[in-house]
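Visitor: A single structure is presented below for examination.
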Amino acid sequence: MFTVFLLVVLTTTVVSFPSDRASDGRNAAANDKASDVVTLVLKGCCSTPPCAVLYCGRRR
């Protein structure tokens, strides 16, 4: 039973590597936007209402 578990884990890992590489180009824009939001939060932008509405997707 443990051998079957290991085979499933290894197969899943091997299959996920090529799909991760193929999706890097498509996810580049999403990753950039996410990192921009994190930067705004760390700078305190999302705690001020005008900035939060524009960049953080929240309304007060």
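Every residue gets a Cβ built from N, Cα and C, even glycine.
Sequence unchanged from the original; the noted substitutions are absent.
Annotation of the published mutagenesis Ser47 to Ala in Swiss-Prot: No change in inhibition of alpha-6/alpha-3-beta-2-beta-3 (CHRNA6/CHRNA3-CHRNB2-CHRNB3) nAChR. 4-fold decrease in inhibition of alpha-6/alpha-3-beta-4 (CHRNA6/CHRNA3-CHRNB4) nAChR; the original residue is retained in the structure shown. According to Swiss-Prot, the mutagenesis experiment Ala52 to Ser carries the following note: 4-fold decrease in inhibition of alpha-6/alpha-3-beta-2-beta-3 (CHRNA6/CHRNA3-CHRNB2-CHRNB3) nAChR. 11-fold decrease in inhibition of alpha-6/alpha-3-beta-4 (CHRNA6/CHRNA3-CHRNB4) nAChR. Among the sequence features in Swiss-Prot, the mutagenesis site Val53 to Ala is noted as follows: 37-fold decrease in inhibition of alpha-6/alpha-3-beta-2-beta-3 (CHRNA6/CHRNA3-CHRNB2-CHRNB3) nAChR. 2-fold decrease in inhibition of alpha-6/alpha-3-beta-4 (CHRNA6/CHRNA3-CHRNB4) nAChR. Here the residue is the original one, while Swiss-Prot reports the published mutagenesis Leu54 to Ala with the comment 50-fold decrease in inhibition of alpha-6/alpha-3-beta-2-beta-3 (CHRNA6/CHRNA3-CHRNB2-CHRNB3) nAChR. 6-fold decrease in inhibition of alpha-6/alpha-3-beta-4 (CHRNA6/CHRNA3-CHRNB4) nAChR. According to Swiss-Prot, the mutagenesis experiment Tyr55 to Ala carries the annotation: 150-fold decrease in inhibition of alpha-6/alpha-3-beta-2-beta-3 (CHRNA6/CHRNA3-CHRNB2-CHRNB3) nAChR. 21-fold decrease in inhibition of alpha-6/alpha-3-beta-4 (CHRNA6/CHRNA3-CHRNB4) nAChR.
What's the neighbourhood like for each of these?
Guide: In this chain, no residue six or more apart from Ser47 (mutagenesis position) has a CB-CB distance below 8 Å.
In the three-state DSSP scheme, Ala52 (mutagenesis position) falls into the helix class.
Counting Cβ atoms from all protein chains shown, Leu54 (mutagenesis position) has 11 others lying within 10 Å of its own Cβ.
Other Cβ atoms within 10 Å of the Cβ of Tyr55 (mutagenesis position), summed over all protein chains shown, number 15.
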Visitor: By a simple count, how many Cβ atoms lie within 10 Å of the Cβ of Ala52 (mutagenesis position), its own Cβ left out?
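Guide: Other Cβ atoms found within 10 Å: 17.
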Visitor: What count of other C-beta atoms do you get within 10 angstroms of the C-beta of Val53 (mutagenesis position), across all chains shown?
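Guide: Result for Val53 (mutagenesis position): 13 other Cβ atoms within 10 Å.
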